Amino acid sequence: MDEEPERTKRWEGGYERTWEILKEDESGSLKATIEDILFKAKRKRVFEHHGQVRLGMMRHLYVVVDGSRTMEDQDLKPNRLTCTLKLLEYFVEEYFDQNPISQIGIIVTKSKRAEKLTELSGNPRKHITSLKKAVDMTCHGEPSLYNSLSIAMQTLKHMPGHTSREVLIIFSSLTTCDPSNIYDLIKTLKAAKIRVSVIGLSAEVRVCTVLARETGGTYHVILDESHYKELLTHHVSPPPASSSSECSLIRMGFPQHTIASLSDQDAKPSFSMAHLDGNTEPGLTLGGYFCPQCRAKYCELPVECKICGLTLVSAPHLARSYHHLFPLDAFQEIPLEEYNGERFCYGCQGELKDQHVYVCAVCQNVFCVDCDVFVHDSLHCCPGCIHKIPAPSGV
């Protein structure tokens with residue numbers, strides 16, 4: 001038997017001559033190289049925002065989870081299913097934190113079938129509870145991309161034109177068992193303006209590549225658990241909207257939270273409309289959010305009124321969605337030895353010890369790398385610009 005020629009396979013390219021990346025400092029330590037790699041990873045997401053482009057702010061997303069027998073593989077610990085469900089709990093929390101006026105639903109596919117784990121909803125606690133219960137789910141059979149996408153499309157095609165229609169598939173298997181030609185379904189999805197993205201857990205699959213390319217989505221295959229989490233995080237921010245999507249004014253209601261007690265003689269107990277589609281038994285309560293149009297009561301916001309269809313939100317919900325449209329500009333990176341100002345971070349008041357500091361171009365305040373990442377990822381506004389006190393006009 002002839003020996004296999006010594007050439008690097010394409011998938012091994014990232015591991016070729018890895019020792020050349022590591023460089024020793026004057027004392028022979030590799031710490032500086034490792035810190036530089038971690039530093040670049042921290043700064044990477046700061047530059048990944050879309051800039052001032054048109055975004056789909058009101059999102060409707062279905063997450064399709066592969067429940068086939070391949071999800072029992074233990075290359076992710078303790079297995080693919082448990083790891084996926086834990087990361088999806090994190091994803092749901094981040095999704096609603098960054099997109100409070102959006103909705104999400106979960107579909108599971110196994111044994112050549114697909115079924116909804118949760119309906120399209122804006123209640124994160126409902127989804128997280130279902131994900132926790134799904135840990136005991138039995139994985140068997142093959143997945144069906146066709147059936148999963150058909151179920152998602154049945155709901156998404158009726159969504160208003162000004163909202164984004166998205167599907168995110170977590171695909172573990174290398175095969176799909178479909179009852180009909182999936183390429184015809186891909187054309188239908190494209191015509192319905194449904195964007196489909198795929199995260200692969202095994203290897204690249206041709207049909208997933210075509211699906212993502214034709215519908216305008218993305219397709220990535222994970223390297224490890226940390227990369228898996230990073231790929232999920234990419235789907236938290238709203239995608240750029242197509243130029244053909246509708247523009248329209250949306251009626252919204254801003255109900256105030258009414259607090260009543262048993263001692264209040266005018267208070268009248270009432271049922272919450274949110275219990276109509278829930279498994280919990282409805283109960284009479286005093287307080288809540290009352291729709292300004294039809295006076296229907298709800299326990300939490302945001303929600304679409306089941307009586308009159310009005311979208312009920314609070315002002316902070318819109319404010320948290322607004323920052324996607326006008327993202328904070330990246331701070332200017334300056335070597336520490338070239339910076340002549342105070343050597344303390346404006347955000348955490350810690351001493352600046354890193355090789356680089358970050359200066360806001362507007363208020364000229366300086367930040368460390370951790371505060372820079374926190375400001376751009378979570379705060380979305382410069383604390384120096386907010387607290388900048390203008391000089392009195394008489395001076």
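Yeah, the Cβs are placed from backbone N, Cα and C, and that goes for glycine too.
The domain 'VWFA' annotation in Swiss-Prot covers 60-236 and rests on sequence analysis.
Here Cys291 (mutagenesis position) comes close to Gly253, Pro255, Lys297, Tyr298, Cys305, Ile307, Cys308, Leu310, Leu312: these same-chain residues lie at least six apart in sequence, with C-beta atoms under 8 angstroms from its C-beta. Under the three-state DSSP scheme, Cys291 (mutagenesis position) falls in the coil class. Looking at Swiss-Prot, you'll find the mutagenesis Cys291 to Ala noted as follows: Reconstituted TFIIH complex lacks p62 and has no transcriptional activity.
In Swiss-Prot, a published mutagenesis experiment is listed as Cys308 to Ala, annotated Reconstituted TFIIH complex lacks p62 and has no transcriptional activity.
Of all the Cβ atoms in the protein chains shown, 22 others lie within 10 Å of the Cβ of Cys345 (mutagenesis position). While the structure shown retains the original residue, Swiss-Prot records the mutagenesis experiment Cys345 to Ala with this note: No effect on the transcriptional activity of the reconstituted TFIIH complex.
One mutagenesis experiment named in Swiss-Prot is Cys360 to Ala, and its note says No effect on the transcriptional activity of the reconstituted TFIIH complex. DSSP assigns Cys360 (mutagenesis position) to coil in the three-state reduction, outside any helix or strand. The 10 Å shell around the Cβ of Cys360 (mutagenesis position) contains 22 further Cβ atoms across the protein chains shown.
Shown in sequence order, Cys382, Gly384, Cys385, Lys388 are the residues of the chain, 6+ apart in sequence, with a C-beta less than 8 angstroms from the C-beta of Cys363 (mutagenesis position). Mutagenesis annotation in Swiss-Prot: Cys363 to Ala, described as No effect on the transcriptional activity of the reconstituted TFIIH complex; the structure shown retains the original residue.
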Taking only the CA atoms, the spacing between Cys360 (mutagenesis position) and Cys345 (mutagenesis position), expressed in whole angstrom, is 12
